[in-house]
Amino acid sequence: MNEEEHNKSVHWSIVYRQLGNLLEQYEVEIARLKSQLVLEKKLRIQVEKELESVKTKQISSSASSKVSSNTIQELDSTTDEDEIPGSDTVDEEDPSLNAPFSEKNQSVKIPPHSPTLPVQNASAFVKPISVPLGNVKEEKFLDTNPIGAESFESSDGEMHLRARSPEDMILLRETQPLAPLDINTLGVSDNRQKKGTEKKRPFEPEFLNDDVIRGNKRKALPAYECPDCQKFYELHGPVKESSVAPTWNDENRLGGGSLPNCKHQPLVQKVGRHRKLNIPKPIPNGFWESDFVD
């Protein structure tokens, strides 16, 4: 068994040699295929050139055949026009054509005229000419206006303006354009309010300090001291609880007595203390000073 396995095994040098031979064969085959590709490309270029030359020849031959056919048709038409019956008689010169103008006028006799009546014996020298209606061509009247060529290209607005008087034309051209302007091209928005389309919005206060909060909610608000109110209190001094500002009313005037103390008077001592949801900004220094500058 060992001898059989030894015989089946192949040395690595033999395998290496076989692989080298295969690689050489592949390289030779690749070189052969590349040479075939080069030859095929050359043949393809030659065939394309031959096809282009054949196409140009066909185009030139077709153009020459068309030109020759047109010339033949023109020659046929000219020969048909020359072979008109009675053309030999036309070539003969008419002796009356070469006659002078005075001799031609002598053959025409002018009938006598009367001062009040129309021409007499007009049928003697005027021959009625009968022309078939089919041969008469109706000619359209041409526009004698110097701007007639431009009138076909003008707009409807300009045609309406031309029908007006010159004075109206001047006023219209000075006050308004020839055509209405488009608002979208001017970049101006249409600010006209549409009635009934806008819904009524709920009222929203413009200022933050307009809200009024009372009761227990007011106690929960943050307290702050206003320096301006405190300064006002210091300048005017505290108001005594026992004293009340005199008021000139009917009771004082008649009875001469003094009014009882007001229950809101102790609150004056707490001036400068505030409670608000949104604390306002402080007033700048010197805002309330009204002294005249020297």
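Each Cβ is built from the backbone N, Cα and C atoms, and glycine gets one as well.
Just the original residues are modelled here, none of the noted substitutions.
Mutagenesis annotation in Swiss-Prot: S35 to A, described as Wild-type phosphorylation pattern; the structure shown retains the original residue. Within 10 Å of the Cβ of S35 (mutagenesis position) there are 10 other Cβ atoms, across all protein chains. In the three-state DSSP classification, S35 (mutagenesis position) falls within a helix.
For the mutagenesis experiment S114 to A, the note given by Swiss-Prot reads: Lower levels of phosphorylation.
Quoted from Swiss-Prot, the note on the mutagenesis of S165 to A is: Lower levels of phosphorylation.
The note that Swiss-Prot attaches to the published mutagenesis T175 to A is: Wild-type phosphorylation pattern.
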